[in-house]
Amino acid sequence: MTSTGKDGGAQHAQYVGPYRLEKTLGKGQTGLVKLGVHCVTCQKVAIKIVNREKLSESVLMKVEREIAILKLIEHPHVLKLHDVYENKKYLYLVLEHVSGGELFDYLVKKGRLTPKEARKFFRQIISALDFCHSHSICHRDLKPENLLLDEKNNIRIADFGMASLQVGDSLLETSCGSPHYACPEVIRGEKYDGRKADVWSCGVILFALLVGALPFDDDNLRQLLEKVKRGVFHMPHFIPPDCQSLLRGMIEVDAARRLTLEHIQKHIWYIGGKNEPEPEQPIPRKVQIRSLPSLEDIDPDVLDSMHSLGCFRDRNKLLQDLLSEEENQEKMIYFLLLDRKERYPSQEDEDLPPRNEIDPPRKRVDSPMLNRHGKRRPERKSMEVLSVTDGGSPVPARRAIEMAQHGQRSRSISGASSGLSTSPLSSPRVTPHPSPRGSPLPTPKGTPVHTPKESPAGTPNPTPPSSPSVGGVPWRARLNSIKNSFLGSPRFHRRKLQVPTPEEMSNLTPESSPELAKKSWFGNFISLEKEEQIFVVIKDKPLSSIKADIVHAFLSIPSLSHSVISQTSFRAEYKATGGPAVFQKPVKFQVDITYTEGGEAQKENGIYSVTFTLLSGPSRRFKRVVETIQAQLLSTHDPPAAQHLSDTTNCMEMMTGRLSKCGSPLSNFFDVIKQLFSDEKNGQAAQAPSTPAKRSAHGPLGDSAAAGPGPGGDAEYPTGKDTAKMGPPTARREQP
């Protein structure tokens, strides 16, 4: 698999299945996007490469959620997912390739669009969004950077990394999206309807198409968030009156009064234009929802995809709903995914180029279990199969193969191969440790344990020596434990350290030498931390002001994400960036607001106690984060600069005038604001950042705020670029 370059030297060509990797198309938070060319048909695709080793489990779960959501959506204006490949280190998403670039760059080049062209783009966006909402999917990160154009200048909605399934009348909690396009309820940290949040974002996009500027803009992040919450913006006179009423209905602070997609599609400006073609609509598909008699009739691949969506985390409840006789949301989503699987079966590639790689990417293929009618399909001669545990829980195909290979390697070392088959299908069933089914990287708590089963004669099958047995010889168990700490599990060569159970600890160290257990090197990494709390007392402030200050403090700290638990409780997570991975353990803590003193009449301005409780993570880093939040809570005037909380000094880039275009939109806002606050504190005049080369200062979308790696965890902001100053100052005047 080599090709000769001009200098006569051999250059290795990289392949993902039948696709040859070529130039890099872009770079995001989760990895690179490269151009792929099919070795036979020359079809071009975009291959998103996700490095599993460099991303946290929560981010990888979001990648799996994006895969499941893209399987649910088939629309001409939504980017298509073709296939998924994977090996031990990388995950490869084979996506539709569109050559027109981003709508953002199109706006930078052309300036504000004519109402006719803006209506064409807007109709396509609304058509695709309406299809997503009809399948209970909310995008939550709509902006021109995530809207791509094909060769005919038609819209493709991309980047569903922040998308969520909103079932029924439930509300969402995660604060995500870009500040210029986020609705007020998201900015305030309240629970919100994802569908209404998408409508607000579409209103901001339509304004940008028609004006070439954003309705809410400010160099100061705090001022920007305040403008969004007020919802007051300047409406240029050149916007048609009908369109002005549509914009005011979409960019409405009160979510209850905000227009719905149904009202938008009936609006006179949306319908207008007699000679304009209607947006292309997908062929409606009627999926029959039928009853599922038993667990054996449930397709394991579809079950995996549903669990990856994130809203069906309770596996037992999901199975109960699927087996119910009544029609419900779970069954509708199940049969939609099953219908997609039957129409686009994922099978092994037939013609692959010759490869000499040690661990080539393998295609995710359908398990040979059930078809849509509950009957077993004939098995393919493929190693990519699905193993099922005793409890009925499916194990991913790659995991099952490597478990079997690990068992073979162990037997070849010990010579105990008489009672075990070498086939991954006929080997003893494997009981994996519980892990989120939606995660592509389930973290094992140890080497997989092959559960011995009684043979018909009554003699148990031998247990592979690689599996530490509680009843085994202590020194052998200790030796195996040391060996596994170097080798890792069959799938992962670097395991996360887990707190061992007392039973495991007793096997790690012989009983005759308790001193070794006390001085074990595990103690340097595993600490059973006691609950640590920090209290902050606040006087003469109403509860609403305290909550707003806490949310603003969260938003002003890079790499900190939060979610709302109740009216007076938040949960936050801070992830340090840079430095060795061993020092990047996230800090998780809870914030509770309690009323401590004063009568009911004084409750509005009484004494409140804000309690910060450390849930997990380093205590010192927790205290530094709380100190930063505390300084902002107790400040009555200008907020202090957000401190640099990382343990390394190379994480923060000061204003250089060359702000990167990729990464999270908020993180570089934070970097700039930190410098601005610092300058103000020292009595200096704060200077705005320089204009990036790509955003011409003379164009209607001249300046832009940079994007960097976004905060992680549940309240993570997505990868992408953000717009800061879209348009000349005259177009950004705010109404008094």
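A Cβ is built for glycine as well, from the same backbone N, Cα and C atoms used for every other residue.
Feature annotation from Swiss-Prot assigns domain 'Protein kinase' to 19-270; the stated evidence is sequence analysis. The average pLDDT the prediction assigns to the domain 'Protein kinase' (19-270) is 91.
All protein chains included, Leu25 (ATP binding site) registers 15 other Cβ atoms within 10 Å of its own Cβ. Taken from Swiss-Prot, the feature ATP binding site covers Leu25, Gly26, Lys27, Gly28, Gln29, Thr30, Gly31, Leu32, Val33, Lys48.
Lys48 (mutagenesis position) falls within a strand when secondary structure is assigned with DSSP. The Cβ of Lys48 (mutagenesis position) has Gly28, Thr30, Gly31, Leu32, Val33, Tyr92, Leu93, Leu95 as same-chain neighbours under 8 Å, each 6 or more residues away in sequence. What Swiss-Prot says about the mutagenesis result for Lys48 to Met is this: Loss of catalytic activity. Causes disintegration of actin stress fibers.
Just so you know, the Cβ of Asp141 (active site, proton acceptor) picks up 26 other Cβ atoms within 10 Å once every protein chain is counted. The active site, proton acceptor annotation in Swiss-Prot covers Asp141.
Under the three-state DSSP scheme, Thr174 (mutagenesis position) falls in the coil class. According to Swiss-Prot, the mutagenesis experiment Thr174 to Glu carries this note: Constitutively activated.
In the structure as shown, the Cβ atom of Thr174 (mutagenesis position) sits within 10 Å of 22 other Cβ atoms. Annotation of the mutagenesis experiment Thr174 to Ala in Swiss-Prot: Prevents phosphorylation and activation by STK11/LKB1 complex.
In Swiss-Prot, a published mutagenesis experiment is listed as Thr260 to Ala, annotated Decreased phosphorylation. Nearly abolishes stimulation of insulin secretion. The Cβ of Thr260 (mutagenesis position) has Arg195, Lys196, Val199 as same-chain neighbours under 8 Å, each 6 or more residues away in sequence. Secondary structure at Thr260 (mutagenesis position), as computed by DSSP, is coil.
Among the features that Swiss-Prot reports, domain 'UBA' is placed at 297-339.
In Swiss-Prot, a published mutagenesis experiment is listed as Gly310 to Ala, annotated Decreased activation of kinase activity.
Here Swiss-Prot describes Thr443 to Ala as a published mutagenesis experiment; the accompanying note says: Constitutively activated. Promotes formation of actin stress fibers.
On the backbone, the CA of Lys27 (ATP binding site) and the CA of Asp141 (active site, proton acceptor) stand 17 Å apart.
In the three-state DSSP reading, Asp141 (active site, proton acceptor) counts as coil. Using CA atoms as reference points, the recorded positions Leu25, Gln29, Thr174 were checked against Asp141 (active site, proton acceptor), and the closest is Thr174. Of all the binding-site residues listed here (Lys27, Gly31), the one with the fewest other CB atoms within 10 A of its own CB is Lys27. Here the CA atom of Thr174 (mutagenesis position) lies 18 Å from the CA atom of Gln29 (ATP binding site). The Cβ neighbour count for Val33 (ATP binding site), using a 10 Å radius and every protein chain shown, is 18.
The distance from the Cα of Leu25 (ATP binding site) to the Cα of Thr174 (mutagenesis position) comes to 29 Å.
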